[in-house]
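As recorded in Swiss-Prot, the features of this protein are as follows:
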MUTAGEN   TYR67 to Ala  Reduces misCB/yqjG induction in misCA/spoIIIJ mutant
MUTAGEN   HIS68 to Ala  Increases accumulation of full-length MifM
MUTAGEN   ARG69 to Ala  Increases accumulation of full-length MifM. Reduces misCB/yqjG induction in misCA/spoIIIJ mutant
MUTAGEN   THR71 to Ala  Reduces misCB/yqjG induction in misCA/spoIIIJ mutant
MUTAGEN   TRP73 to Ala  Increases accumulation of full-length MifM. Reduces misCB/yqjG induction in misCA/spoIIIJ mutant
MUTAGEN   GLU88 to Ala  Minor effects on translational arrest
MUTAGEN   ASP89 to Ala  Minor effects on translational arrest
Amino acid sequence: MTMFVESINDVLFLVDFFTIILPALTAIGIAFLLRECRAGEQWKSKRTDEHQTVFHINRTDFLIIIYHRITTWIRKVFRMNSPVNDEEDAGSLLL
């Protein structure tokens, strides 16, 4: 019985790791990348090639979108793990 409980705890830890911890670490990493991108924009010379500027903006926008999706995912996982309110539909919490 003890081995069964330990294996369930291990499985629950892996579920929490892949649904909360790993996305949170990814979001933190993306936040650091965004900070570096924005700091780099301040020091850019005004003679940058137009293509490089567009590529840089697209990369920054992509990081912002990914960061937003990950933080939204984490919020939904937390809401799914908490008791559902009567006003809230459980189906709206699913991705």
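Placed from the backbone N, Cα and C atoms, the Cβ positions cover glycine too.
Feature map: annotations from Swiss-Prot on the structure.
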residue	record	Cβ contacts under 8 Å, 6 or more apart
TYR67	mutagenesis position	ALA27, ILE30, ALA31, LEU34
HIS68	mutagenesis position	none
ARG69	mutagenesis position	none
THR71	mutagenesis position	ALA27
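Reduced to three states, the DSSP call for HIS68 (mutagenesis position) is helix. Residue environment of TRP73 (mutagenesis position) contains 17 other Cβ atoms, counted within 10 Å of its Cβ in all protein chains.
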